[in-house]
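Colleague: Got a structure for you, questions after.
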Amino acid sequence: MQGKNNLSCRPDTEDNEELFVDDQLLSPIGDSKNTSSFIYLGNPISFHEYNYDETMVSPENVKTAIAGSAKDHETCRGFKKTGTTSYKDFVFSRDYTNWTPTFWVLLSQLIDEFLKESELNFVAARDLLIKTKRLPKPFNNLLIQFQIQVPNVSRRTVYRHLKGYFNIPGYERFQYVKKASSGSWGANDIITLEKEIAMFKKKKNWSDEQFLQYVWSDNHRDEMKTLYNCLYELIDRDKKSIYNYLRRKYNPFKKKCKWTIEDEAELKKLVEKHGTSWSLIGKLSNRLPMHCRDHWRDYIQPGEINRSPWTIQEKEKLIKTVNQYLQSNPSSPIQWSLISKNMRNRHRHHCRWKYYTLISRDIHNSSPFKLGDSIWLIERMMDLNVAEERMIDWKCLSEYANHLWTADACKSHFERIKKTLFIDGLSTFSDTLIHLHKMLNSSPEETYISNLHDSYTAFSNADDLC
């Protein structure tokens, strides 16, 4: 028997052997004689077969990999009997796989099964996840079941998306989105797109490699135009969004995100020769044109970035510069590259982060909303009689409140109300407001405290509010 700090095998029966790490049994998943998947301290791990070289290796790589910090497929060797005389060597691996719509389908199925078996409803399960940062015990088996089917996704990644599915505050970027007409693509839209592309390739008898080439080729415009029009009919996105997504996801360029010193030198030469013709530069450097553009703009063009603490003068200049831009371009998003030029050696990402940090401080420093204020805000939004949330005039609401709260503070508080009361799935924005108003008014009357009025009765008449 091997000592501690070793990955070892121990005889179990004549036909099988048990695998241990630091005297912790690796429990086999499925058929113990043929499986290459095990559970170690509650974590599913997988092994791939290689030639056996009779080398015993410390299991530290296994522990590191399970902790989520494995790099470049760190290797450990274990032993499992596959016959009476031959042994195999196994390599633990974890890919850094992007979260896909297929993973959402699997996770949502497992969540549905979990809720049925545990007899918890959605709200009760959400409350369990909110109470603690660690994974509650009832959810442990759910994560194990997911990783059995998708072993190359880390436990941490699954847990984050689990919290996102239940709309836990702070995990908004991991939330499940079925459909979205703008911004990040919804899971259902991506599944629809991938199915349609698979059918299209089969109909045209194109290989995967051919399809990648044709997406970026000028010689198959008619065929690709047919595909784009079909996707436009099926997916609630504009044609430009579909076109850009397809070219990002399906491209023949071999080089990805890593840049060497030689790659940067080559990019400088190409820009000197061809200017900002990023499509041409992308083809010549075998990279996505947008990757070339972004790397040039973010790392080469700015020169030496100023990373010192922001001075008071710089903060004031940043606020002034952004406000001037918004006044000149009220309907367009902020072009942070232009803001960065005015701030000299400040990176555009740093300018963006600092601006929103300063704005959020103004929001937090305003008077806190009380229950009566929340009801007042919902009623004012109902009075605006708009069909969608994006049509709300937050500046108008701020004026109604005599600027007690800024427009951004009103908007942020409304988002907080929706998350707190868990509003999802209502058909119209009007239904959402009515439902929120009803829920807020269900509280005891003595809690109806307001910054704007002495008591709730002071604004019970809607005609007297403005």
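Using the three backbone atoms N, Cα and C, a Cβ is placed for every residue, glycine included.
Annotations per Swiss-Prot:
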| type | residues | note |
| --- | --- | --- |
| MUTAGEN | Leu129 to Phe | Abolishes barrier activity |
| MUTAGEN | Leu162 to Tyr | Abolishes wild-type barrier activity and partially induces a new barrier signal of inversed polarity |
| MUTAGEN | Gly183 to Glu | Abolishes barrier activity |
| DOMAIN | 251-304 | domain 'HTH myb-type 1' |
| MUTAGEN | Arg293 to Lys | Strongly reduces barrier activity |
| DOMAIN | 305-363 | domain 'HTH myb-type 2' |
| MUTAGEN | Ser340 to Phe | Strongly reduces barrier activity |
| MUTAGEN | Met343 to Arg | Strongly reduces barrier activity |
Colleague: Please list residues from the chain of Arg293 (mutagenesis position) whose Cβ is under 8 angstroms from its Cβ, counting only those at least six apart in sequence.
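Modeller: Those within reach of Arg293 (mutagenesis position), by Cβ under 8 Å and sequence separation of 6 or more, are Thr276, Trp278.
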Colleague: In whole Å, note down how far the CA of Leu162 (mutagenesis position) lies from the CA of Met343 (mutagenesis position).
Modeller: 40
Colleague: Between Leu162 (mutagenesis position) and Ser340 (mutagenesis position), what is the CA-CA distance rounded to a whole number of Å?
Modeller: 37
Colleague: For the mutagenesis positions listed here, Leu129, Leu162, Met343, which shows the highest count of neighbouring CB atoms within 10 A?
Modeller: Leu162
Colleague: When a 10 Å sphere is centred on the Cβ of Ser340 (mutagenesis position), how many other Cβ atoms does it contain?
Modeller: 23
Colleague: Over the span of the domain 'HTH myb-type 2' (305-363), count residues by DSSP class, listing helix, strand and coil in order.
Modeller: 40 helix, 0 strand, 19 coil
Colleague: Taking DSSP three-state, what's Leu162 (mutagenesis position) in: helix, strand or coil?
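Modeller: Its secondary structure by DSSP: helix.
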Colleague: What is the average pLDDT across the domain 'HTH myb-type 2' (305-363)?
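Modeller: Per the prediction, mean pLDDT sits at 83 for the domain 'HTH myb-type 2' (305-363).
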Colleague: Give the residue counts of the domain 'HTH myb-type 1' (251-304) per reduced DSSP state, in the order helix, strand, coil.
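Modeller: Its residues fall into 34 helix, 0 strand, 20 coil.
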